[in-house]
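Here's the structure we're looking at; comments come further down.
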Amino acid sequence: MRRRRRRDGFYPAPDFRHREAEDMAGVFDIDLDQPEDAGSEDELEEGGQLNESMDHGGVGPYELGMEHCEKFEISETSVNRGPEKIRPECFELLRVLGKGGYGKVFQVRKVTGANTGKIFAMKVLKKAMIVRNAKDTAHTKAERNILEEVKHPFIVDLIYAFQTGGKLYLILEYLSGGELFMQLEREGIFMEDTACFYLAEISMALGHLHQKGIIYRDLKPENIMLNHQGHVKLTDFGLCKESIHDGTVTHTFCGTIEYMAPEILMRSGHNRAVDWWSLGALMYDMLTGAPPFTGENRKKTIDKILKCKLNLPPYLTQEARDLLKKLLKRNAASRLGAGPGDAGEVQAHPFFRHINWEELLARKVEPPFKPLLQSEEDVSQFDSKFTRQTPVDSPDDSTLSESANQVFLGFTYVAPSVLESVKEKFSFEPKIRSPRRFIGSPRTPVSPVKFSPGDFWGRGASASTANPQTPVEYPMETSGIEQMDVTTSGEASAPLPIRQPNSGPYKKQAFPMISKRPEHLRMNL
């Protein structure tokens, strides 16, 4: 801005009011651009009066009445709006969803700031319990870091992370469908088309983690949640291993024994192939009612995982049997999914031949089970021994030393999506429960997995877009019949629609109606 020299030869002191006006315009988004006219550059006449020839669009500077103006109270809170400070008081405790050795998981409602009124799950961890063990500290930090890094339709979203003197808080999306474990306990076993849907979504989540250099290592029904629509969400990343890429081996002993790969138990070093063993163990659990290798105690279970032959029930289809044998190979190098194709190798197997992977990733495929929910706060899909407890977050009366707190520096996090509109609206649609719940009707009458008529073996043109590597079709192993103790006899038709069903001389076994799960893996419903 030009300054006119006074008659005494000196220039007047600069006027900063214009700069302040520009700064204020930045706050209120006011357009201060002036017409490009050299004759209107704040020229002052003698006497300090404004030149009346300035163009104001036909309206004089003082001709606007109050009816044209909006009153706005200027205060520190309205002008200097910084990022919202997240603390425990921002959330109202509603229900207890679960408990562990290091803390609790609550259902909460946000009562201040962005997302006011929205329901979340709040995981509260006690610092004093965590710092006792360096491994536990590493697991906690890994979970927070992984949840910040990974965004995927089938992985739980981290919304906030913050801490107080004695506690760590993870605010996660609330998954009202509960644990897949609950559905497995209620049903006993899943039909193959139902298991196929869940395993397909899980395989996509595992593949995404592996692309990020992350091994999940703790795949089990308890860590697989369902959202309100019935889609899968992987949770609990405390046992994940970060920064593991092709060829990298880790030796950490962790995870749930029944779903643990042999190379972890032998401490011989492991890589991402352990997740495909766990997927096979989970698949076996879904289709038979128990993990493939269980014993009376921890030692016997480990012995069976390392030495015992895999027994497959005769009622399984040939595709299911073949996939289980390829996933549950003790030699990790020859295990399906261990090659460069990773998830693409698994997804190319004929067991998944009905899956449209592009639609699955977009969550356009209808899940086989949709939770019956009465409201957004519904907790009916969670264990009642927790939900009936009074939700109380114990006082934060323990503060760690400054040196001990150093390990939790940088824990605080706010998701970039917090200021965006919620992508998915909550809806409640009454739906009849699956007929699989009624004894005597073990077969699902209509497969919920969508596929193109006549396309029984191809993965579709969309498969290559969902997976970076184009998978190759792997031939099934058809030689050899697995041994299994047959306690009952009867006929059970293949639950998965197959154009040319296998007619091998297999001795049929009825679907087990009583869960064979070990006692410590059961849930009292």
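The chain as shown is numbered from 1 upward.
Glycine too: its Cβ is placed from the backbone N, Cα and C atoms.
None of the listed substitutions appears in this model.
For the mutagenesis result Ile30 to Ala, the note given in Swiss-Prot is Almost complete loss of activity; when associated with A-32.
What Swiss-Prot records for 91-352 is domain 'Protein kinase', and it gives sequence analysis as the kind of evidence.
Residues or ranges marked as ATP binding site by Swiss-Prot: Leu97, Gly98, Lys99, Gly100, Gly101, Tyr102, Gly103, Lys104, Val105, Lys123. According to DSSP, Leu97 (ATP binding site) is assigned to a strand segment. Around Leu97 (ATP binding site), the C-beta neighbours below 8 angstroms that are at least 6 residues distant in the chain are Val105, Phe106, Gln107, Ala121, Val379, Phe382, Phe386, Thr387.
Recorded in Swiss-Prot as a mutagenesis result, Lys123 to Met carries the remark: Loss of activity towards ribosomal protein S6. In sequence order, Gly103, Lys104, Val105, Tyr169, Leu170, Ile171, Leu172 constitute the residues six or more apart from Lys123 (mutagenesis position) in its chain with CB-CB distances below 8 Å.
What Swiss-Prot records for Asp218 is active site, proton acceptor.
Per Swiss-Prot, mutagenesis Thr252 to Ala is noted as: Loss of activity towards ribosomal protein S6 and reduced phosphorylation at Thr-412.
Mean pLDDT for the domain 'AGC-kinase C-terminal' (353-423) in this predicted model: 76. Among the features that Swiss-Prot reports, domain 'AGC-kinase C-terminal' is placed at 353-423, with the record citing sequence analysis.
Under its mutagenesis annotations, Swiss-Prot gives Thr412 to Ala the following note: Loss of activity towards ribosomal protein S6 and loss of phosphorylation at Thr-252.
In Swiss-Prot, the entry for mutagenesis Thr412 to Glu states: Mimics phosphorylation. Constitutive active. No effect on activity towards ribosomal protein S6. The structure shown retains the original residue.
Listed in Swiss-Prot as a mutagenesis experiment, Ser434 to Asp is described as follows: No effect on sensitivity to wortmannin and rapamycin; when associated with D-441, D-444 and D-447.
For the published mutagenesis Ser441 to Asp, Swiss-Prot gives the following note: No effect on sensitivity to wortmannin and rapamycin; when associated with D-434, D-D-444 and D-447.
What Swiss-Prot says about the mutagenesis result for Ser447 to Asp is this: No effect on sensitivity to wortmannin and rapamycin; when associated with D-434, D-441 and D-444.
Note on Val105 (ATP binding site): other Cβ atoms within 10 Å of its Cβ, all shown chains, come to 22. Counting only residues at least six positions away in the same chain, the Cβ atoms of Val105, Phe386 sit under 8 Å from the Cβ of Lys99 (ATP binding site).
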